[in-house]
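This structure is in structure tokens; I'll ask about it shortly.
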Amino acid sequence: MQSLSLGQTSISKGLNYLTIMAPGNLWHMRNNFLFGSRCWMTRFSAENIFKSVSFRLFGVKCHNTDSEPLKNEDLLKNLLTMGVDIDMARKRQPGVFHRMITNEQDLKMFLLSKGASKEVIASIISRYPRAITRTPENLSKRWDLWRKIVTSDLEIVNILERSPESFFRSNNNLNLENNIKFLYSVGLTRKCLCRLLTNAPRTFSNSLDLNKQMVEFLQAAGLSLGHNDPADFVRKIIFKNPFILIQSTKRVKANIEFLRSTFNLNSEELLVLICGPGAEILDLSNDYARRSYANIKEKLFSLGCTEEEVQKFVLSYPDVIFLAEKKFNDKIDCLMEENISISQIIENPRVLDSSISTLKSRIKELVNAGCNLSTLNITLLSWSKKRYEAKLKKLSRFA
């Protein structure tokens, strides 16, 4: 009897597996009744091995020969036919490919019936492959619930194209339905819920209790600051900052205190700030907000600004706190290198909305048009492209 020359064969009694190791492949076959509780090594002939064991080869590889084999050949074929990026899908949610039952064809037909193109469907599955695990009944129910917020099927398709996770992350339709009812009950409008669904869909995957906790916290915060209509306060905060319901009450409370203490605001001033431009700061990491403000303060102090000027600058444009320290410093330096004074920046903080490359190119164009940057209203540096180019054309005409 000749020994198996391609590799070695081991019989594992404890795991009930027969493993055949050859140069290019690793095959696993289960034998549930032949072996005991420990394992030993022995030699078999190739003839005996393949006579005694019947098996189905189910490992299929795609593109990358070093990656883990896919388990479901039919699934792989279906997804490839649909134009799905298999490598992307496997990297994002590899567990989906180990399922023996999936609903990719049902998902395809469902989304086609709602107006999605084949390309959009392929993109959705590539980026969020767990979508193919949802049943037709679950999809239909969830879609109907979304239509209580979103006005058309096409609008839902557009949301799914941007963020497939928003629709497919959870299959708990009862929780979704309860959250929708609750958010309507506290006075949020359909427009506000649509904004939540588009920007912060995880709000609807939260447990109902979690959303109730945040709403109750905000109502109490509004009352403590002197707002006489807690429901109106909640509506304003959520509309200004749709991400707030997916943050902890601890974080929001810390940021309210940060704004109060840092800028020495009384209740009325704080109320105006957080119902307006300061609302967006409430969901920031409190440590990040403090570090960012400390950096802004240090940079502006180094350029001769007073404490009052720094506070005026940040309060007039709270979004500046979102800028990373290096990005903020680099933008300030870029503007000052072009003979724009710090007082001009303080008066027109929204110029920091633009990227450094946009600032440099626009400054160059304005100089070429004969503009004196030291006397120019620099707000046009942050205008939309269309509006800026129209203004530049007028300035060039009079140069």
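In case you wondered, yes, glycine gets a Cβ from its N, Cα and C as well.
Sharing the record's features from Swiss-Prot:
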MUTAGEN   Arg162 to Ala  Reduces affinity for cognate DNA; when associated with A-243 and A-288
MUTAGEN   Arg169 to Ala  Strongly reduces affinity for DNA. Strongly reduces transcription termination
MUTAGEN   Arg202 to Ala  Strongly reduces affinity for DNA. Strongly reduces transcription termination
MUTAGEN   Phe243 to Ala  Reduces affinity for cognate DNA; when associated with A-162 and A-288
MUTAGEN   Arg251 to Ala  Strongly reduces transcription termination
MUTAGEN   Tyr288 to Ala  Reduces affinity for cognate DNA; when associated with A-162 and A-243
MUTAGEN   Arg350 to Ala  Reduces transcription termination
MUTAGEN   Arg387 to Ala  Strongly reduces affinity for cognate DNA. Strongly reduces transcription termination
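Set these features in their place in the structure for me.
Within the same chain, no residue at least 6 positions away in sequence has its Cβ under 8 Å from that of Arg162 (mutagenesis position).
Take the CB of Arg169 (mutagenesis position) and look out to 10 A: across all protein chains shown you find 16 other CB atoms.
Within 10 Å of the C-beta of Arg202 (mutagenesis position) there are 14 other C-beta atoms, taking all protein chains into account.
All chains included, 16 other C-beta atoms sit within 10 angstroms of the C-beta of Phe243 (mutagenesis position).
Secondary structure at Arg251 (mutagenesis position), taken from DSSP and collapsed to helix, strand or coil, is helix. Spatially close to Arg251 (mutagenesis position) yet at least six residues away along the chain are Leu282, Asp283, Leu284, Ser285, Asn286, judged by Cβ distances under 8 angstroms.
The Cβ of Tyr288 (mutagenesis position) lies under 8 Å from the Cβ of no residue that sits 6+ residues away along the same chain.
Residues near Arg350 (mutagenesis position) in space but far in sequence (CB under 8 A, at least 6 apart, same chain), listed by position: Tyr317, Thr379, Ser382.
There are 10 other CB atoms within 10 A of the CB of Arg387 (mutagenesis position), with all protein chains counted.
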Pull out the mutagenesis positions from the set Arg202, Phe243, Arg387 whose C-alpha sits within 10 Å of the C-alpha of Arg169 (mutagenesis position).
Arg202
In which DSSP state, out of helix, strand and coil, do we find Phe243 (mutagenesis position)?
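Phe243 (mutagenesis position) sits in coil per DSSP, no helix or strand.
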